[in-house]
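Step one of this worksheet: look at the structure below.
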Amino acid sequence: MNEHRREPHRRSGYQDDSAFTNTEKLVDELDHNVEPEQLLEKNRTDFKLMYVIVKFYRWFNNLSFITRWITIWFPLAGALVIPLAVGVSPYPNAKLGGVRIFWIFVWLEVAWGGFWVSRVIARLLPYILYPLMGILPFTMYKYTVILTALEMPLAIFFCSIVCVCTFSPIMIGKGNFTSTTVTTTTSATATPTASASSNAVESVFVTKTAASVPSWIKVITKILGAAVVTSIVLLLEKIFLHFIGFHYHEVQYQYRITDNKRNTAVLAKLLTAALDAPYHDSPRVRRQDYLLGLIDTRSMSESKGSGNGKLRKVKKISKNAKRIFSKTRNAISTAFTDMLGKHAKDLTPEQEFILETIRSKKKCLALARKIWYSLVPEGEDCFQKEDLIGLIPDDEINDIFHILDNDYSRTVTLDEMEQFTREISIEFRSISSSLRDVDLALGKLDRVGLGVVGIIAVLTFISFLDTSFATILAAFGTTLLSLSFVFSTSAQELMSSIIFLFSKHPFDISDVVIVNNIKYEVVSLSLLFTVFRTMGGSTVQAPNSLLNTLFIENLRRSQPQSETITIVSPFATDFKQLERLRDLLLTFVKENERDFRPIIDLNVSDFSTLDSLKFTVTYYYKSNWQNVSLQCVRRNKFMCALKNAIATTNLPAVADPVRGSPDYPFVIEQYNLERPEYSKTASRPQFSDISSTASSNSLSNKPGFAHSESRNYHTHDEDNSSDDNHKREDRGHLPAQYLRQSVATWQIPNLISAIEAYDSQNESSQENATYTVVESNGNANGDNTATNSQGATDNGQTTTNTTQNNVDNTQATTDNTQANTDNMQVAIDYSQNMDGQIQY
């Protein structure tokens, strides 16, 4: 099969090496029936050197710091002894720059040893100052902790002092730099001799002047002096930086880290108790163990020589190799941690398992279920304090159960256990992310500080080495002054960001905050900006200098919060209905004490317009709104309970009228019975948004029929002769009436009685007018048949009389209509006084 395998086409310049090359080789070896045990043994042989390095590092790291430092100091010190020994015996007069080699390497030994002695002093200084600072207030005593973080800057400062104090005595004091001065003195003595004589005495004075010292010694002396000044500036910068970091961690994370450690310890104790619980071997627990990786089910599901088993073993070999490489890299990268003043603390296997578990959401929930299933038999929904007796020491049961039982129900459900572990996981990841981002911000601030220290160091060295320092300083000051106008805005933004992030620090990673009435979640922190995520998922970046001027509401740091809901009810709502509503809501929150506090505040806020009554319902959560999903579930639960309580109390609603409902406003329609075609085609007014007790503006304008100028009416197809008659008649008739009224239920009887009286009077007047017209026409026809000779004259007279009668009847109908309209206006005024509404 392998011989006939087709090679894939490779283009020019294509590299065959990939990340899966080693895995493909391992799979090919499996195809050739290579046993996984042989591969494992082969990899152990290949990684033997790495195992040795890791083992040596662990052994070396477990030694005391004195032993480690002596081990690091000894190789270089031994190397410096070789030229020192050469300058003692074989070549005692060997010199370097006018100084014997022996004294040069003596000073190098002193400098190298002084560095490690300074390390020891800097390490022991906090332990020495703790008892001495105990007499001071605690606010000063706690700052001695900063000394533990200043070990390296203090060591550099002490070492520079040692170097500058020992260089001149050794190099100049032991060097052969002499200038000989010969002085001759003559003394006269009085003797009883015949001649006077004088004796000349020559005196030789050996002096050492500055001119005789080599120039390189002068230069090194100046360099060491500048190094002392630079070390002082560096120490001050580190003190300032660590003071900011200490204050930040103390204020922001002291209690959070303490609480998280306490909860993690409780979780570890519960896990230990679950291993010895009565139901620790149930199928439910074993499923959670498989998710946690505590058991290996491959032996039950696969044979020894199956391909899947081999592939899993290959993956295991690759994972072990990766772990070995990681350990080797850590060993190499931490080889100089002792020199940098950093120390790692090993964790116990239990702590490592808990910390690894709470980093994963799935494993975190599996751990909670494992503990709960181990303590609770199948069919039960909670466990009590008595279930922990014998598994946890008696003096710790009360504290542990107090932490788990947040609602004081004396039981712990599965939801509470999952919520407990979920909060530990979220808090742990939040603290880790916040500390990481803050450390990065401190690192950036440290780089800025080191840049300033570097500039000061350059100026310091120039001032020590150059005599014309004043000229250089003037030129540098002019340049700095000109650049200040360019970077003034950036410098101001930097200072505002530093104050906002390290002094104010209104939020941390994963906090839910409200800025400008918009809810955000903090994603990351930086020195100059902050990244947020909206509830919709979009990412927002805001400069810290701008956030420094805004009001920020932090939900995570808030205490258990409350929410207020405003409800509008009819003005006729009484006190008993409100108290009934409050009692129902209070019963609901007591039944759901895991979510709400047993408090309900109901307050009437406003009824100034006398058309409605506004009141507020305030309920209290058991926690803040940091967990958005949990807050939404609780709010929906309460809103549904509020809806049911309002329906139970029969509280009337204030809403738009609904046709056909007896409890809500209704619509009345009145048509013109004389011309029904107008009623069918008349355009009706739109349904406006008014309440049942709002006043109608149309009442004050024209109570009665609606205006006809703004509406168009159409008629059916008729003869041309009758169209003109209809048009003439339209001028005397008003359009069809459409009365829309929105009133309360208790106003209906009076209004209906007035409308019925109006309708009955209108119908009777129309019947009388029709009867009169018919009777007049009959009499006219009889007269025409009896008197044929006077047909034209009589017909003309009859027509005149009929027309006059129609005019009289029409006038009577108009008078009746006006009277009915007045009656209708009286009914309307009465209804309006009763707070009704009529709209035309």
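Keep in mind that glycine also has a Cβ here, set from the backbone N, Cα and C atoms.
Note that this is a predicted model, so its numbers are computed, not measured.
Quick look at what Swiss-Prot annotates:
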type: DOMAIN; residues: 392-427; note: domain 'EF-hand'
type: MUTAGEN; residues: Asp394 to Ala; note: Viability does not decrease in a calcium-dependent manner; when associated with A-395; A-396; A-399; A-405; A-407; A-415; A-416; A-418; A-423 and A-427
type: MUTAGEN; residues: Asp395 to Ala; note: Viability does not decrease in a calcium-dependent manner; when associated with A-394; A-396; A-399; A-405; A-407; A-415; A-416; A-418; A-423 and A-427
type: MUTAGEN; residues: Glu396 to Ala; note: Viability does not decrease in a calcium-dependent manner; when associated with A-394; A-395; A-399; A-405; A-407; A-415; A-416; A-418; A-423 and A-427
type: MUTAGEN; residues: Asp399 to Ala; note: Viability does not decrease in a calcium-dependent manner; when associated with A-394; A-395; A-396; A-405; A-407; A-415; A-416; A-418; A-423 and A-427
type: MUTAGEN; residues: Asp405 to Ala; note: Viability does not decrease in a calcium-dependent manner; when associated with A-394; A-395; A-396; A-399; A-407; A-415; A-416; A-418; A-423 and A-427
type: MUTAGEN; residues: Asp407 to Ala; note: Viability does not decrease in a calcium-dependent manner; when associated with A-394; A-395; A-396; A-399; A-405; A-415; A-416; A-418; A-423 and A-427
type: MUTAGEN; residues: Asp415 to Ala; note: Viability does not decrease in a calcium-dependent manner; when associated with A-394; A-395; A-396; A-399; A-405; A-407; A-416; A-418; A-423 and A-427
type: MUTAGEN; residues: Glu416 to Ala; note: Viability does not decrease in a calcium-dependent manner; when associated with A-394; A-395; A-396; A-399; A-405; A-407; A-415; A-418; A-423 and A-427
type: MUTAGEN; residues: Glu418 to Ala; note: Viability does not decrease in a calcium-dependent manner; when associated with A-394; A-395; A-396; A-399; A-405; A-407; A-415; A-416; A-423 and A-427
type: MUTAGEN; residues: Glu423 to Ala; note: Viability does not decrease in a calcium-dependent manner; when associated with A-394; A-395; A-396; A-399; A-405; A-407; A-415; A-416; A-418 and A-427
type: MUTAGEN; residues: Glu427 to Ala; note: Viability does not decrease in a calcium-dependent manner; when associated with A-394; A-395; A-396; A-399; A-405; A-407; A-415; A-416; A-418 and A-423
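Overlay of Swiss-Prot annotations on the structure.
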residue: Asp394; record: mutagenesis position; contacts (Cβ under 8 Å, 6+ apart): none
residue: Asp395; record: mutagenesis position; contacts (Cβ under 8 Å, 6+ apart): none
residue: Glu396; record: mutagenesis position; contacts (Cβ under 8 Å, 6+ apart): Lys269
residue: Asp399; record: mutagenesis position; contacts (Cβ under 8 Å, 6+ apart): none
residue: Asp405; record: mutagenesis position; contacts (Cβ under 8 Å, 6+ apart): Thr411, Val412, Glu416
residue: Asp415; record: mutagenesis position; contacts (Cβ under 8 Å, 6+ apart): none
residue: Glu418; record: mutagenesis position; contacts (Cβ under 8 Å, 6+ apart): Leu365, Ala368, Arg369
residue: Glu423; record: mutagenesis position; contacts (Cβ under 8 Å, 6+ apart): Asn263
residue: Glu427; record: mutagenesis position; contacts (Cβ under 8 Å, 6+ apart): Arg256, Asp259, Asn260, Asn263
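Glu416 (mutagenesis position) falls within a helical segment according to DSSP. Below 8 angstroms of C-beta separation, residues 256, 259-260, 262-264, 266-267, 269-270, 273, 358-361, 364-365, 367-369, 371-372, 376, 381-385, 510, 593-594, 622 of the same chain, each at least six residues beyond the ends of the domain 'EF-hand' (392-427), sit close to that stretch. When pLDDT is averaged over the domain 'EF-hand' (392-427), the result is 80. Taking all protein chains in view, 19 other C-beta atoms sit within 10 angstroms of the C-beta of Glu416 (mutagenesis position).
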